[in-house]
Amino acid sequence: MFKTTLCALLITASCSTFAAPQQINDIVHRTITPLIEQQKIPGMAVAVIYQGKPYYFTWGYADIAKKQPVTQQTLFELGSVSKTFTGVLGGDAIARGEIKLSDPTTKYWPELTAKQWNGITLLHLATYTAGGLPLQVPDEVKSSSDLLRFYQNWQPAWAPGTQRLYANSSIGLFGALAVKPSGLSFEQAMQTRVFQPLKLNHTWINVPPAEEKNYAWGYREGKAVHVSPGALDAEAYGVKSTIEDMARWVQSNLKPLDINEKTLQQGIQLAQSRYWQTGDMYQGLGWEMLDWPVNPDSIINGSDNKIALAARPVKAITPPTPAVRASWVHKTGATGGFGSYVAFIPEKELGIVMLANKNYPNPARVDAAWQILNALQ
């Protein structure tokens, strides 16, 4: 019964030239409510950007014990969706002339003297193609000297630029090195160059005391959790944000030419440029892209950790292809207690943000997002 109703509704919406707010509301609720029930998600916020305008939806609790509901001001941990901010901040540094993706890593960290670092560039770090850096920086890395020792001792499995292996230790180091010429800390650079110009006034790396009341608890095996500190966490998975700010983030990425700051405008475009291809996926800086129209099986199955975290051969795109408006641009993210997903289609001025205080399987997120955006495109 439910499937039949949903399919009919999707077909109706797809055929209309303009979806009224009530249609958007129906499509979102008919897709997300069963997802919340199936995945036992305590609280969720969704934004749909349709014809450039945001529509907001919230469900459940940010804090179960206090029965505090999710609102448009609730802060969620973004997990790896943070990498899209790191990619854009790196793009902004390129636009300012502070760094080049072709620069060797050692230019920005001369202490990195081990011979395996010869030939590894900032591009390799930003796009997980350095040769097999691990998914996580080890927990025992606490200090800058520990971090140097970790990278000095790392041994690549492949030559740089031949395989993509998704890694926090790769893009995290890119983020840390990309801001070095500015003289700013990573957090300062992100605040002044990305968050503030885009008026992301409730987006944080470190949640300030005044905002803690809005910071949702994540839930893992029934226990309330927040992300633990770790080396390069800010750069790889450390951003917390609201559904309103994340809708604004998608709007900015949909239409970068509307942004006044030229280097940020260029940074967004550079983050959506295509540097490598693996299968039908193109790797940007933080963002991942597929050609639109897209095969839903590609994005849904490709998001499964068995595929997303596996080593895959890459083909270099030289020179990189500038941002393609006919693209499905997306990124998944998770921490121990949160699961997020962002996807948008620039050509359609259409996008979605899904923030939840439970880490649930990526394919379920992508499937729901696809159903909603496909119905509205």
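A Cβ is built for glycine as well, from the same backbone N, Cα and C atoms used for every other residue.
Residues as originally present; substitutions not included.
Around the Cβ of S80 (active site, acyl-ester intermediate), the same chain contributes N168, A236, Y237, K331, T332, G333, A334, each under 8 angstroms and 6 or more positions distant in sequence. In the three-state DSSP classification, S80 (active site, acyl-ester intermediate) falls within a helix. Annotation source Swiss-Prot lists active site, acyl-ester intermediate at S80.
Taken residue by residue with DSSP, Q136 (beta-lactam binding site) is part of neither helix nor strand, so it is coil. Counting every protein chain shown, the Cβ of Q136 (beta-lactam binding site) has 16 other Cβ atoms within 10 Å. What Swiss-Prot lists as beta-lactam binding site is S80, Q136, Y166, N168, A334, N359, and the listing cites experimental evidence.
Looking at Swiss-Prot, the entry for mutagenesis of K83 to Q or T says: Lowers activity more than 1000-fold and increases protein stability. Residue environment of K83 (mutagenesis position) contains 30 other Cβ atoms, counted within 10 Å of its Cβ in all protein chains.
Under the three-state DSSP scheme, T86 (mutagenesis position) falls in the helix class. For T86 (mutagenesis position), the count of additional Cβ atoms within 10 Å of its Cβ stands at 31 [all protein chains shown]. In Swiss-Prot, a published mutagenesis experiment is listed as T86 to I, annotated Increases activity about 200-fold with respect to cefotaxime. Reduces activity about 8-fold with respect to cephalothin. Reduces thermodynamic stability.
Packing around L135 (mutagenesis position) is summarised by its Cβ count: 13 other Cβ atoms lie within 10 angstroms of its Cβ, all protein chains included. The mutagenesis experiment L135 to A is recorded by Swiss-Prot, whose note states: Reduces binding affinity of inhibitor compound 3 about 4-fold.
In Swiss-Prot, a mutagenesis experiment is listed as Y166 to E, annotated with the note Lowers activity more than 1000-fold. DSSP assigns Y166 (mutagenesis position) to coil in the three-state reduction, outside any helix or strand.
Annotation of the published mutagenesis N168 to A in Swiss-Prot: Lowers activity more than 6000-fold; the original residue is retained in the structure shown.
One mutagenesis experiment named in Swiss-Prot is Y237 to G, and its note says Increases activity about 180-fold with respect to cefotaxime. Reduces activity about 100-fold with respect to cephalothin. Reduces thermodynamic stability. Cβ contacts within 10 Å of Y237 (mutagenesis position), excluding its own Cβ and spanning all protein chains shown: 25.
Swiss-Prot gives this note for the published mutagenesis L309 to A: Reduces binding affinity of inhibitor compound 3 about 30-fold. For L309 (mutagenesis position), the count of additional Cβ atoms within 10 Å of its Cβ stands at 12 [all protein chains shown].
Secondary structure at K331 (mutagenesis position), as computed by DSSP, is strand. Record note (Swiss-Prot) on the mutagenesis of K331 to A: Lowers activity more than 1000-fold.
Long-range Cβ neighbours of Y166 (mutagenesis position) (same chain, at least 6 residues apart, Cβ-Cβ under 8 Å): Y128, L135, A308, L309. N359 (beta-lactam binding site) carries neither a helix nor a strand DSSP state and counts as coil.
Between N359 (beta-lactam binding site) and K83 (mutagenesis position), the C-alpha separation comes to 17 Å.
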